[in-house]
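In what follows, a structure is listed as C-alpha coordinates, so that the remarks can point back to it.
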Amino acid sequence: MAAFRTTAWRLISGVLGVICLVLMAALGVLLKNSLTKRSVQPGPSADLQEEYNLHEEEESCLGCLGSGCYSCQEKWIGYQCNCYFISNELKTWKDGRDFCVSHNSSLLQIQTRNEPAFMKFSTSFYWIGLSYDEEHHAWLWEDNSTLSQDLLPFFKSVNPKNCIMYNPRGRILDAYCEKKFRYICKQQLI
(Lines of atoms letter the chains of each structure in order from A and count residues from 1; the text may use other names and numbers.)
(Lines give C-alpha, C1' and ligand atoms only; values in the text may rest on other atoms or scores of the structure.)
Protein backbone atom coordinates (compact mmCIF):
# COMPACT_ATOMS: atom_id res chain seq x y z
CA MET A 1 0.00 0.00 0.00
CA ALA A 2 2.88 2.42 0.80
CA ALA A 3 4.47 1.70 -2.58
CA PHE A 4 1.16 2.51 -4.31
CA ARG A 5 0.97 5.93 -2.55
CA THR A 6 4.55 6.79 -3.51
CA THR A 7 3.92 5.76 -7.11
CA ALA A 8 0.69 7.81 -7.27
CA TRP A 9 2.47 10.92 -5.98
CA ARG A 10 5.31 10.42 -8.44
CA LEU A 11 2.82 10.08 -11.26
CA ILE A 12 0.93 13.23 -10.21
CA SER A 13 4.13 15.27 -9.81
CA GLY A 14 5.39 14.03 -13.17
CA VAL A 15 2.17 15.04 -14.94
CA LEU A 16 2.20 18.46 -13.25
CA GLY A 17 5.85 18.93 -14.23
CA VAL A 18 5.07 18.16 -17.88
CA ILE A 19 2.11 20.60 -17.82
CA CYS A 20 4.39 23.32 -16.39
CA LEU A 21 6.96 22.72 -19.13
CA VAL A 22 4.28 22.91 -21.85
CA LEU A 23 2.91 26.17 -20.38
CA MET A 24 6.39 27.70 -20.15
CA ALA A 25 7.11 26.74 -23.76
CA ALA A 26 3.81 28.28 -24.92
CA LEU A 27 4.58 31.46 -22.96
CA GLY A 28 8.00 31.65 -24.59
CA VAL A 29 6.50 31.32 -28.08
CA LEU A 30 3.89 34.02 -27.35
CA LEU A 31 6.52 36.37 -25.98
CA LYS A 32 8.76 35.84 -29.00
CA ASN A 33 5.87 36.52 -31.42
CA SER A 34 4.88 39.63 -29.50
CA LEU A 35 8.39 41.07 -29.63
CA THR A 36 8.76 40.20 -33.31
CA LYS A 37 5.52 42.01 -34.25
CA ARG A 38 6.63 45.15 -32.42
CA SER A 39 9.99 45.25 -34.16
CA VAL A 40 8.40 44.76 -37.60
CA GLN A 41 6.36 47.96 -37.43
CA PRO A 42 7.66 50.51 -39.94
CA GLY A 43 8.08 53.35 -37.45
CA PRO A 44 6.66 55.00 -34.38
CA SER A 45 3.03 56.01 -34.43
CA ALA A 46 2.17 59.68 -34.71
CA ASP A 47 1.22 59.82 -31.03
CA LEU A 48 4.50 58.22 -29.97
CA GLN A 49 6.44 60.59 -32.21
CA GLU A 50 4.56 63.57 -30.78
CA GLU A 51 5.21 62.35 -27.24
CA TYR A 52 8.91 61.95 -28.08
CA ASN A 53 9.03 65.46 -29.55
CA LEU A 54 7.35 66.90 -26.44
CA HIS A 55 9.84 65.04 -24.26
CA GLU A 56 12.74 66.48 -26.28
CA GLU A 57 11.28 69.98 -25.97
CA GLU A 58 10.80 69.49 -22.24
CA GLU A 59 14.42 68.33 -21.90
CA SER A 60 15.61 71.48 -23.66
CA CYS A 61 13.62 73.60 -21.20
CA LEU A 62 14.68 71.86 -18.00
CA GLY A 63 17.44 74.36 -17.47
CA CYS A 64 15.19 77.32 -18.12
CA LEU A 65 11.94 77.26 -16.19
CA GLY A 66 12.44 78.61 -12.72
CA SER A 67 16.22 78.87 -12.97
CA GLY A 68 16.36 82.59 -13.59
CA CYS A 69 16.94 82.53 -17.34
CA TYR A 70 13.17 82.23 -17.82
CA SER A 71 10.44 82.32 -15.26
CA CYS A 72 6.70 82.71 -15.32
CA GLN A 73 4.88 85.65 -13.81
CA GLU A 74 3.08 85.19 -10.52
CA LYS A 75 -0.15 83.17 -10.94
CA TRP A 76 1.08 81.75 -14.26
CA ILE A 77 1.83 78.05 -14.82
CA GLY A 78 5.04 76.91 -16.49
CA TYR A 79 4.62 73.91 -18.80
CA GLN A 80 6.74 72.73 -21.76
CA CYS A 81 8.67 75.97 -22.31
CA ASN A 82 5.54 78.11 -22.07
CA CYS A 83 3.78 80.08 -19.37
CA TYR A 84 0.00 79.86 -19.15
CA PHE A 85 -2.47 82.09 -17.35
CA ILE A 86 -5.79 80.36 -16.71
CA SER A 87 -8.33 82.98 -15.77
CA ASN A 88 -11.09 82.67 -13.24
CA GLU A 89 -12.49 86.01 -14.34
CA LEU A 90 -15.11 86.17 -17.09
CA LYS A 91 -14.39 88.48 -20.03
CA THR A 92 -15.44 88.94 -23.63
CA TRP A 93 -13.10 87.48 -26.26
CA LYS A 94 -11.67 90.94 -27.02
CA ASP A 95 -11.18 91.83 -23.34
CA GLY A 96 -9.47 88.48 -22.73
CA ARG A 97 -7.20 89.10 -25.71
CA ASP A 98 -6.42 92.61 -24.45
CA PHE A 99 -5.51 91.24 -21.01
CA CYS A 100 -3.14 88.71 -22.59
CA VAL A 101 -1.51 91.37 -24.79
CA SER A 102 -1.01 93.61 -21.75
CA HIS A 103 0.98 90.73 -20.18
CA ASN A 104 3.18 90.13 -23.26
CA SER A 105 1.25 87.02 -24.25
CA SER A 106 -1.64 86.01 -26.47
CA LEU A 107 -4.80 84.00 -26.14
CA LEU A 108 -4.00 80.29 -26.22
CA GLN A 109 -2.76 78.96 -29.52
CA ILE A 110 -3.04 75.17 -29.58
CA GLN A 111 -0.25 73.66 -31.63
CA THR A 112 -0.85 70.00 -30.78
CA ARG A 113 -3.85 68.02 -29.55
CA ASN A 114 -2.02 67.28 -26.31
CA GLU A 115 -0.78 70.76 -25.51
CA PRO A 116 -3.16 71.62 -22.66
CA ALA A 117 -2.70 68.19 -21.05
CA PHE A 118 -1.73 69.77 -17.73
CA MET A 119 -5.26 71.08 -17.24
CA LYS A 120 -7.37 68.07 -18.20
CA PHE A 121 -9.07 68.24 -14.83
CA SER A 122 -10.98 71.35 -15.87
CA THR A 123 -14.51 71.22 -17.26
CA SER A 124 -14.78 74.94 -18.10
CA PHE A 125 -14.61 76.45 -21.55
CA TYR A 126 -12.00 79.11 -22.28
CA TRP A 127 -11.58 81.66 -25.03
CA ILE A 128 -8.63 80.83 -27.29
CA GLY A 129 -6.85 82.97 -29.88
CA LEU A 130 -8.44 81.53 -32.99
CA SER A 131 -10.77 83.41 -35.32
CA TYR A 132 -12.06 83.08 -38.85
CA ASP A 133 -10.49 85.42 -41.39
CA GLU A 134 -13.19 86.36 -43.92
CA GLU A 135 -10.66 87.71 -46.42
CA HIS A 136 -8.61 84.50 -46.56
CA HIS A 137 -11.51 82.14 -45.78
CA ALA A 138 -9.40 80.39 -43.19
CA TRP A 139 -9.09 79.91 -39.45
CA LEU A 140 -6.14 81.98 -38.21
CA TRP A 141 -4.42 82.28 -34.86
CA GLU A 142 -3.60 85.71 -33.47
CA ASP A 143 -0.11 85.54 -35.01
CA ASN A 144 -1.79 84.97 -38.42
CA SER A 145 -0.61 81.36 -38.66
CA THR A 146 -3.15 78.88 -40.01
CA LEU A 147 -4.83 76.13 -38.08
CA SER A 148 -2.87 72.87 -38.42
CA GLN A 149 -4.47 70.11 -40.48
CA ASP A 150 -4.67 67.63 -37.59
CA LEU A 151 -6.77 70.13 -35.60
CA LEU A 152 -8.95 71.24 -38.53
CA PRO A 153 -11.60 68.46 -38.20
CA PHE A 154 -12.60 69.85 -34.79
CA PHE A 155 -13.61 73.17 -36.40
CA LYS A 156 -15.87 71.97 -39.21
CA SER A 157 -19.15 72.60 -37.38
CA VAL A 158 -18.47 75.97 -35.78
CA ASN A 159 -19.89 79.27 -36.98
CA PRO A 160 -17.15 81.45 -38.51
CA LYS A 161 -18.89 84.59 -37.23
CA ASN A 162 -18.35 83.54 -33.61
CA CYS A 163 -15.28 83.29 -31.43
CA ILE A 164 -13.84 79.96 -30.34
CA MET A 165 -13.80 78.39 -26.91
CA TYR A 166 -11.82 75.34 -25.93
CA ASN A 167 -12.40 72.79 -23.20
CA PRO A 168 -9.21 71.02 -22.03
CA ARG A 169 -10.97 67.70 -22.53
CA GLY A 170 -10.79 68.39 -26.25
CA ARG A 171 -14.16 69.98 -26.99
CA ILE A 172 -14.42 73.02 -29.25
CA LEU A 173 -17.38 75.40 -29.14
CA ASP A 174 -18.17 78.69 -30.76
CA ALA A 175 -20.01 81.49 -29.00
CA TYR A 176 -20.98 85.08 -29.61
CA CYS A 177 -17.77 87.06 -29.03
CA GLU A 178 -19.43 89.50 -26.63
CA LYS A 179 -20.37 86.74 -24.18
CA LYS A 180 -18.19 86.48 -21.12
CA PHE A 181 -16.12 83.36 -20.47
CA ARG A 182 -12.81 82.49 -18.89
CA TYR A 183 -9.74 82.71 -21.11
CA ILE A 184 -6.22 81.27 -21.33
CA CYS A 185 -3.13 83.32 -22.11
CA LYS A 186 0.03 81.70 -23.43
CA GLN A 187 3.51 83.15 -23.35
CA GLN A 188 6.27 81.28 -25.19
CA LEU A 189 9.58 81.28 -23.38
CA ILE A 190 11.74 80.02 -26.21
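Just so you know, glycine gets a Cβ as well, placed from its N, Cα and C.
Heads up, this one's the original sequence, none of the swaps are in it.
Quick look at what Swiss-Prot annotates:
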- 79-186: domain 'C-type lectin' (DOMAIN)
- Leu65 to Ser: In allele CD94-01 and allele CD94-03 (VARIANT)
- Phe85 to Leu: In allele CD94-01 and allele CD94-03 (VARIANT)
- Gly96 to Ser: In allele CD94-01 and allele CD94-03 (VARIANT)
- Phe155 to Leu: In allele CD94-04 (VARIANT)
- Asn167 to Thr: In allele CD94-04 (VARIANT)
- Pro168 to Ser: In allele CD94-03 (VARIANT)
- Tyr176 to His: In allele CD94-04 (VARIANT)
Original post:
In which DSSP state, out of helix, strand and coil, do we find Gly96 (variant position)?
Top reply: helix
Original post:
Per-residue pLDDT averaged over the domain 'C-type lectin' (79-186) comes to what?
Top reply: 83
Original post:
Gly96 (variant position) has how many other Cβ neighbours within 10 Å of its own Cβ?
Top reply: 26
Original post:
What is the number of residues in the domain 'C-type lectin' (79-186) that are helix, strand and coil, as DSSP sees it?
Top reply: 19 helix, 36 strand, 53 coil
Original post:
Nearest to Pro168 (variant position) by Cα distance: which of the variant positions Phe85, Gly96, Tyr176 is it?
Top reply: Phe85
Subject >> Nearest recorded site to Tyr176 (variant position) by CA-CA distance, among variant positions Phe85, Gly96, Asn167 >> reply: Gly96
Original post:
Could you state the CA-to-CA distance between Asn167 (variant position) and Phe85 (variant position) to the nearest Å?
Top reply: 15
**OP:** Find, for the listed variant positions Phe85, Asn167, Pro168, the residue with the lowest Cβ contact count at a 10 Å cut-off, counting only other Cβ atoms.
**Re:** Asn167
